[in-house]
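Engineer: This structure is in structure tokens; I'll ask about it shortly.
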Amino acid sequence: MGLGLGVRAAPFTYAAHALAVAAAAMVLVWSIQFRGGLAIESTNKNLIFNVHPVLMLIGYVIIGGEAIMVYRVLPTSNHDTTKLIHLILHGIALVLGAVGIYFAFKNHNESGIANLYSLHSWIGIGTITLYGIQWIIGFVTFFFPGAAPNVKKGVLPWHVLFGLFVYILALANAELGFLEKLTFLESSGLDKYGTEAFLVNFTALVVVLFGASVVVAAIAPVRLEEPQGYDPIPEN
């Protein structure tokens, strides 16, 4: 999708990869060093909750972003192979996102905390639902059984547009999640200007930069001489 931005996709894919590594490292440091670690089962319910931000960021946001960029990262690869990688990465992101949401519910249920009372939780459920619908439609239309070429051609721009919308919604909700958790921690006595607070805020900023890089990489052309219009995914 070349939109006359005057820039190529490649620099933004490189930036996104670097920012993904940084964001993943930062959320792991936060969850393990500052929040005590991760656990599937524990008497310390906070350790169960810690699985949620790790899976949502690394599994849902980062892997989902890599899935979006795969046609830019591998522009000369066999189309069917690239399409399969795109499908698998989005499927992994969807599954890990769903598991991440499960651990948020598990923490709430075992801690006696109400579910689905915040805007973050509402948008989260809505986003994962839309992500699942998008994946199913993409699978049926472009992979198996596959629609007719003219149908693929008509669906493709909407598939891309809706996919970017859902991804941006997921990014926005991740920011809400960081804000909500940090607000809870600070209301419980966490130093507003302490190391952990700064780490959380900087992690959120890195996620914003990562998401912006992904979106620009998706809409910028692989080569500046590319014609305008969406063309990285053939209809066949």
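Keep in mind that glycine also has a Cβ here, set from the backbone N, Cα and C atoms.
Although substitutions are noted, the structure shown does not include any of them.
Sharing the feature lines straight out of Swiss-Prot:
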BINDING   Ala67, Ile68, Met69, Val70, Tyr71, Arg72, Val73, Leu74, Pro75  L-ascorbate binding site
BINDING   His86, His159  heme b 2 binding site
BINDING   Leu116, Tyr117, Ser118, Leu119, His120, Ser121, Trp122, Ile123, Gly124, Ile125  monodehydro-L-ascorbate radical binding site
DOMAIN    15-219  domain 'Cytochrome b561'
MUTAGEN   Arg72 to Ala  Fast electron transfer at acidic pH
MUTAGEN   Lys83 to Ala or Asp  Decreased redox potential of cytoplasmic heme
MUTAGEN   Lys83 to Glu  No effect
MUTAGEN   Ser118 to Ala  No effect
MUTAGEN   Trp122 to Ala  No effect
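Help me understand the surroundings of these features in the structure.
Structural biologist: The secondary structure of Met69 (L-ascorbate binding site), as reduced to three states from DSSP, is helical. Same-chain residues at least 6 positions away in sequence with a Cβ under 8 Å from that of Met69 (L-ascorbate binding site) are, in sequence order, Ala9, Thr13, Ala16, Val214, Ala217, Ala218.
All chains included, 21 other C-beta atoms sit within 10 angstroms of the C-beta of His86 (heme b 2 binding site).
There are 20 other Cβ atoms within 10 Å of the Cβ belonging to His120 (monodehydro-L-ascorbate radical binding site). His120 (monodehydro-L-ascorbate radical binding site) falls within a helix when secondary structure is assigned with DSSP.
Counted within 10 Å of its Cβ, the other Cβ atoms near Arg72 (mutagenesis position) come to 21, all protein chains included.
For the recorded site, Lys83 (mutagenesis position), the DSSP three-state label reads helix.
There are 18 other CB atoms within 10 A of the CB of Lys83 (mutagenesis position), with all protein chains counted.
Ser118 (mutagenesis position) is surrounded by 13 other CB atoms, counting those within 10 A of its CB over all protein chains shown.
Around the Cβ of Trp122 (mutagenesis position), 13 further Cβ atoms fall within 10 Å across all displayed protein chains.
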Engineer: With a 10 Å radius around each C-beta, find which of these binding-site residues (Pro75, Gly124) has the fewest other C-beta atoms nearby.
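Structural biologist: Looking at the binding-site residues Pro75, Gly124, the Cβ with the fewest others within 10 Å is that of Pro75.
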Engineer: Within a 10 Å radius of its Cβ, which of these binding-site residues (Ala67, Val73, Leu116) has the fewest neighbouring Cβ atoms?
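Structural biologist: Relative to the other binding-site residues in Ala67, Val73, Leu116, Leu116 has the fewest Cβ atoms within 10 Å.
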